[in-house]
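Input: a single structure, listed below in structure tokens.
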Amino acid sequence: MVSIWTIALFLLGAAKAKEVCYEQIGCFSDAEPWAGTAIRPLKVLPWSPERIGTRFLLYTNKNPNNFQTLLPSDPSTIEASNFQTDKKTRFIIHGFIDKGEENWLLDMCKNMFKVEEVNCICVDWKKGSQTSYTQAANNVRVVGAQVAQMLSMLSANYSYSPSQVQLIGHSLGAHVAGEAGSRTPGLGRITGLDPVEASFQGTPEEVRLDPTDADFVDVIHTDAAPLIPFLGFGTSQQMGHLDFFPNGGEEMPGCKKNALSQIVDLDGIWEGTRDFVACNHLRSYKYYSESILNPDGFASYPCASYRAFESNKCFPCPDQGCPQMGHYADKFAVKTSDETQKYFLNTGDSSNFARWRYGVSITLSGKRATGQAKVALFGSKGNTHQFNIFKGILKPGSTHSNEFDAKLDVGTIEKVKFLWNNNVVNPTFPKVGAAKITVQKGEEKTVHSFCSESTVREDVLLTLTPC
């Protein structure tokens with residue numbers, strides 16, 4: 001039996017398509033695949049550039065606090081600005097119900113200025129994003145065309161190569177970047193920060209962000225649970241050459257605080273309120289921004305699933321290495337292999353989000369006991385707290401392995417401290433030791449070994465030195 005919904009879609013598709021044309025950026029239709037489909041049932045045309053009012057706000061190392069407005073139709077605005085044609089350009093494009101002057105965009109620019117000289121352009125299309133979702137999703141096409149127009153102007157008037165450009169788009173902004181990239185041959189890079197699911201997941205590549213939109217496309221997924229029933233705003237669909245799923249890509253640590261503590265945020269009431277409404281979705285740009293200042297703090301591991309990653313089946317990095325999620329993903333040697341690549345990692349629950357993964361194996365000695373075996377690493381750059389490696393029967397001669405994510409890179413490991421404990425009192429006061437502990441950092445092939453012939457009672461530290 002044909003459903004009423006199917007009939008309605010048929011009638012929508014059968015209606016004559018409409019089209020609007022705008023000077024310098026072309027024509028836009030509401031024909032398939034843009035409308036009249038199961039994913040995009042409503043026929044909605046994008047607004048005009050004048051109504052959307054897109055602005056290009058330039059920040060540079062010379063003007064990190066006050067923007068200069070650039071116009072894609074007026075090259076003189078480039079000449080009158082601090083735009084440097086010998087430096088890279090990174091555009092940051094916001095998403096639904098957001099704006100180009102929101103703090104997070106400028107904060108991201110300022111982090112860039114700490115590590116490089118760069119043109120940082122915040123794309124403000126708030127008039128086109130602060131409307132109904134369906135309308136905003138269609139306005140994406142015009143905003144993307146305007147970004148492409150800006151890139152074309154830079155190329156035509158200043159011989160500025162698109163290969164020098166990165167488009168960073170959050171939410172709907174990721175698909176704005178995709179539209180711009182599809183119109184700009186040779187675009188260097190697009191980074192999608194939790195590309196939005198609704199109206200885009202499952203659509204043809206021409207509608208959404210995809211790997212053909214730039215020479216390199218990387219995507220960070222932080223809110224990939226289904227929109228219905230879990231209210232996940234981001235897509236689970238792989239849309240880049242490298243797709244990163246931190247913490248599994250659905251539930252970010254630190255996002256399940258109670259309402260009051262979430263709203264009364266360290267970054268202010270407004271940012272806290274945003275976090276309360278869409279914490280997982282917003283984590284993507286927070287991870288990216290922090291990655292700029294942590295070149296090696298977001299190493300990501302190829303894995304079939306997050307469950308496999310959490311089961312310690314994807315460690316250490318393969319021979320080709322591991323990419324860094326975020327700003328330095330483009331340094332990965334095999335970033336544009338033919339197959340889309342899926343990567344996993346864990347982050348912290350609040351700033352600082354960076355983590356360094358270690359694999360540890362313990363060979364026990366001493367008496368048989370029940371309890372937990374823990375290890376802390378001490379290195380040239382600092383030390384970790386105690387991590388639980390094994391819980392159960394501590395049997396001499398047995399070897400137990402685990403992985404953990406440390407808050408810092410300890411540097412060259414100089415010693416390891418072993419501790420065991422049990423909440424149940426043992427009247428025999430057994431002594432347990434670690435005859436050997438091996439440690440490997442995820443991105444390195446070297447396995448470091450530490451030994452001791454001693455044993456200790458419960459809650460007494462045992463120091464192991466290189467052997």
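Every residue gets a Cβ built from N, Cα and C, even glycine.
Taken from Swiss-Prot as is:
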- D194: active site, charge relay system (ACT_SITE)
- V196 to A: Removes steric hindrance and restores lipase activity; when associated with P-198 (MUTAGEN)
- A198 to P: Removes steric hindrance and restores lipase activity; when associated with A-196 (MUTAGEN)
- E205, R208, D210, D213: Ca(2+) binding site (BINDING)
- H281: active site, charge relay system (ACT_SITE)
- 356-467: domain 'PLAT' (DOMAIN)
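Known features from Swiss-Prot, placed on the structure.
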residue	record	Cβ within 10 Å
D194	active site, charge relay system	31
V196	mutagenesis position	29
A198	mutagenesis position	17
E205	Ca(2+) binding site	14
R208	Ca(2+) binding site	27
D210	Ca(2+) binding site	23
D213	Ca(2+) binding site	29
H281	active site, charge relay system	26
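Excluding E205, R208, D210, D213, which define the Ca(2+) site, the same chain contributes G178, S182, E206, V207, L209, P211, T212, M239 within 8 Å (Cβ to the Cβ centroid), listed in sequence order.
Take the Cα of D194 (active site, charge relay system) and measure to each of the recorded positions E205, R208, D210, D213, H281: the nearest one is H281. Comparing CA positions across the recorded positions V196, A198, R208, the one lying closest to H281 (active site, charge relay system) turns out to be V196. Calculated from their C-alpha atoms, the gap between D210 (Ca(2+) binding site) and V196 (mutagenesis position) amounts to 13 Å. Confidence across the domain 'PLAT' (356-467), taken as the mean pLDDT and rounded to a whole number, stands at 95. Taking the C-alpha atom of A198 (mutagenesis position) as reference, the shortest distance to any of the binding-site residues E205, R208, D213 belongs to R208. For D213 (Ca(2+) binding site) paired with V196 (mutagenesis position), the C-alpha to C-alpha distance reads 17 Å. Reduced to three states, the DSSP call for V196 (mutagenesis position) is strand.
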